[in-house]
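I have placed the structure first, in the form of structure tokens, so that the comments after it can refer back to it.
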Amino acid sequence: MASGAPSFPFSRASGPEPPAEFAKLRATNPVSQVKLFDGSLAWLVTKHKDVCFVATSEKLSKVRTRQGFPELSASGKQAAKAKPTFVDMDPPEHMHQRSMVEPTFTPEAVKNLQPYIQRTVDDLLEQMKQKGCANGPVDLVKEFALPVPSYIIYTLLGVPFNDLEYLTQQNAIRTNGSSTAREASAANQELLDYLAILVEQRLVEPKDDIISKLCTEQVKPGNIDKSDAVQIAFLLLVAGNATMVNMIALGVATLAQHPDQLAQLKANPSLAPQFVEELCRYHTASALAIKRTAKEDVMIGDKLVRANEGIIASNQSANRDEEVFENPDEFNMNRKWPPQDPLGFGFGDHRCIAEHLAKAELTTVFSTLYQKFPDLKVAVPLGKINYTPLNRDVGIVDLPVIF
């Protein structure tokens, strides 16, 4: 392996812009080596076709305890020792556990949820309207972007309505770019403790929700332990939540930067699905999703990767691949899509389980927000938006708006 490899993760170029290194590597060295926090080396894959190969190759493993698996931080290395959930499993265990919760997230199930999603969005916008902005701008993240996905996933899990606000606060602490590691860790534990109590309750008194299903269909027959049910619930709760909060805020900021496309969406809210599709390509809010280790020697692009070497495939870089997307650095909700998929939700068997739910939520948000508040504006200069730190996933910490 090469010495003198650049340190990874890269920092973003500026607020919403992906790291400049990705474009350079796609052009000159699309499969190259990078140095991780502990001095170890891994292969970084930056082009769309190679990222898709990494996501689907059976010669690569998702199991974090395997030799060479690339962890990006000390806390990641620690987390890898915990009992895994399906996102960190290979076949056949992966599909076996994933199928326990998959029925909740099918297109059909999400369609049945649509009235609840719409009601949640409407209620939160109505609350914002009642508060008004006569006393100054309102933080769209706190009042809207955070509670929308939080309330929906909590309700699916079976959290009583009275606890939604408290749990949403805990979730905000663990995902907010400005919280300390200790605060985030304490909030994590609060959520795990809460879910453990809920699992105990649902074992005795099941209802119609994900945790009850796990208890009735999996824990009671002895297929999984109670601790597994808690970890699966926690995964579903946290995996996409910060990403969704960020995508809502990034969507509003992006429309403010593209007034012509905002005018289009206001005039025709049925364009929301294509806006969401482009949003998820342009701002790949979880930049480092696809990590593997080689089970055997394998060619990736033009490089030979040896057994037990780590691989990081950047779906964020793949979504800006010039060979796949025309003018990839332009935000264009009217773009003509190539046959290849954008990779905002990953690719292959490990593709995000809640993709249909996430798109339904985002589509509902952007088809409703500007109908309810046609005069909604970002209340700070666009160059002064408070983006997450440049070494974290792209997002917005708070977004003052007036309407």
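Glycine is no exception: its Cβ is also placed from the backbone N, Cα and C atoms.
Database features (Swiss-Prot):
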MUTAGEN   Arg64 to Glu  Impairs interaction with NADH
MUTAGEN   Ser73 to Ala  Decreases the NADPH-dependent activity
MUTAGEN   Ser75 to Gly  Improves the NADPH-dependent activity
MUTAGEN   Ser75 to Ala  Decreases the NADPH-dependent activity
MUTAGEN   Gly76 to Ala  Decreases the NADPH-dependent activity
MUTAGEN   Arg174 to Glu  Impairs interaction with NADH
MUTAGEN   Ser286 to Val or Thr  Impairs catalytic activity
BINDING   Cys352  heme binding site
MUTAGEN   Asp393 to Val or Leu  Impairs catalytic activity
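On the structure: features taken from Swiss-Prot.
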residue : record               : Cβ contacts under 8 Å, 6 or more apart
Arg64   : mutagenesis position : Glu71, Ala79, Ala80, Pro84, Asp88
Ser73   : mutagenesis position : Phe37
Ser75   : mutagenesis position : Ala181
Gly76   : mutagenesis position : none
Arg174  : mutagenesis position : Glu183, Ala184, Ala187, Asn188, Leu191, Val238
Cys352  : heme binding site    : Ala239, Gly240, Phe345, Gly346, Ala358
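In the three-state DSSP assignment, the secondary structure recorded for Ser75 (mutagenesis position) is helix. In the three-state DSSP reading, Arg64 (mutagenesis position) counts as coil.
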